[in-house]
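Asker: First the structure, which I've put down as structure tokens, then a few questions once you've had a look.
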Amino acid sequence: MKRAVITGLGIVSSIGNNQQEVLASLREGRSGITFSQELKDSGMRSHVWGNVKLDTTGLIDRKVVRFMSDASIYAFLSMEQAIADAGLSPEAYQNNPRVGLIAGSGGGSPRFQVFGADAMRGPRGLKAVGPYVVTKAMASGVSACLATPFKIHGVNYSISSACATSAHCIGNAVEQIQLGKQDIVFAGGGEELCWEMACEFDAMGALSTKYNDTPEKASRTYDAHRDGFVIAGGGGMVVVEELEHALARGAHIYAEIVGYGATSDGADMVAPSGEGAVRCMKMAMHGVDTPIDYLNSHGTSTPVGDVKELAAIREVFGDKSPAISATKAMTGHSLGAAGVQEAIYSLLMLEHGFIAPSINIEELDEQAAGLNIVTETTDRELTTVMSNSFGFGGTNATLVMRKLKD
């Protein structure tokens, strides 16, 4: 099979709106979590979120942006960055059937779904809904709103698999490359951040509510006093490219994607089984002949999910566990965008030789004892890194990325 490498990165997140800002935040262990007046005013119990600190007004042509939700906007801006980072000219990717795009979101756009329904019930009816709500609200809005303005002629579709969405998009892109169907695939996703989305998670008791007065402390993966995840938004895109194609054009190669796992728990709609995660990591590691130096865990700061994943890691690695950190303690949980964002965080650590910390661990959960959980920024040369992304419905994705070797 052909080999797939990553040659470009683009990101808009709660800890930075480009690669340089994100890198600085990762090194400093800087939290992107803030107080949300919007969530408080909506009547929610959780008043904290990982918001994007960026005014996107005027950043995208109005004829393009009129079709977009925030999820699509974040993914579009990320794709612009990734293309520039990869050194791709328009001639290299536009109108080219060998260049495709796979990008999604976990929740579509609840904001525009609600807007459309509310407008329809109002006095103006359909006129108030307008012609652009469909592309903003539809589940495939992210891929549609990127493929059209970027003139993509290859594959073009969304994957939606809850919090594993954009990791699955990357994995599927790798498979397109391996099978020889595409030379380049832009892969990733975006997620909007709004009360209309957040309230659904608050209603099921999944969000943090104890730290509204200290937002930067609310996301605390592996801490004994964690009480739920902090919802976040943003986007990310990577350029997945066939190795020989990348070498031929002299591209900078961040890493080769040497492993991809995708499994289902088939056990519970919300609670992870752990067994599916074990199979997923083992699948991703199959044929990988170098040890995993660093694992970016799914680690969302939920009481059950965190320790289920750690138990799975123990089963997979035994007494040879890699260094582990959960970047969601800094960023919050961006749902469908989390997979690609955390792949990018892992790639930046691989590129720059360090491990970002799991912050806010004041009292380590006893079920995390004995594992190499990194709580301070650590300089270390890395060769092979793993990123886990798991979601409701028992969906699992694992990516293994390695510095290129012959």
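Using N, Cα and C of the backbone, Cβ positions are placed for all residues, glycine too.
Here Swiss-Prot flags 1-403 as domain 'Ketosynthase family 3 (KS3)'. Among the sequence features in Swiss-Prot, the natural variant Ala4 to Thr is noted as follows: In strain: MA-1 / fabB3. Swiss-Prot gives this note for the natural variant Ser140 to Phe: In strain: K1060 / fabB5. Under the heading active site, for beta-ketoacyl synthase activity, Swiss-Prot lists Cys163, His298, His333, citing sequence analysis as support. In Swiss-Prot, the entry for natural variant Gly299 to Ser states: In strain: MA-1 / fabB3. The structure shown retains the original residue. As a natural variant entry, Ala329 to Val appears in Swiss-Prot alongside the note: In strain: M5 / fabB15.
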Asker: Same chain only, sequence gap of 6 or more: which residues have a CB within under 8 Å of the CB of Ala4 (variant position)?
Answerer: Ala173, Val174, Ile177, Gln178, Val240, Glu241, Glu242, Leu243, Glu256, Ile257
Asker: Can you tell me how far the Cα of Ala329 (variant position) sits from the Cα of Gly299 (variant position), in Å?
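Answerer: Cα of Ala329 (variant position) to Cα of Gly299 (variant position) measures 8 Å after rounding.
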Asker: Can you name the residues of this chain that are 6 or more positions from His298 (active site, for beta-ketoacyl synthase activity) yet have a C-beta less than 8 Å from its C-beta?
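Answerer: The answer is Cys163, Gly305, Glu309, Ala326, Lys328, Asn388, Ser389, Phe390.
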Asker: Going by DSSP, give the three-state secondary structure for Ala329 (variant position).
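Answerer: Assignment for Ala329 (variant position) reads helix.
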Asker: If H, G and I count as helix, E and B as strand, and all else as coil, what does DSSP give for Cys163 (active site, for beta-ketoacyl synthase activity)?
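Answerer: Helix, per DSSP.
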Asker: Can you check which residues sit near His333 (active site, for beta-ketoacyl synthase activity), meaning Cβ under 8 Å from its Cβ, same chain, 6 or more apart in sequence, and list them in order?
Answerer: Gly50, Cys163, Ser219, Phe229, Val230, Ile231, Ala232, Thr300, Ser301
Asker: State the count of C-beta atoms found within 10 angstroms of the C-beta of Gly299 (variant position), not counting that atom itself.
Answerer: 30
Asker: Considering the recorded positions Cys163, Ala329, which residue's Cβ sits among the greatest number of other Cβ atoms within 10 Å?
Answerer: Ala329
Asker: Given Ser140 (variant position) and Gly299 (variant position), what distance in Å do their CA atoms have, once rounded to a whole number?
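Answerer: Ser140 (variant position) to Gly299 (variant position), Cα-Cα distance: 27 Å.
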Asker: State the count of C-beta atoms found within 10 angstroms of the C-beta of Ser140 (variant position), not counting that atom itself.
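Answerer: Result for Ser140 (variant position): 18 neighbouring Cβ atoms inside 10 Å.
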Asker: Give, as a single whole number between 0 and 100, the mean pLDDT over the domain 'Ketosynthase family 3 (KS3)' (1-403).
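Answerer: A mean pLDDT of 98 is what the predicted model shows over the domain 'Ketosynthase family 3 (KS3)' (1-403).
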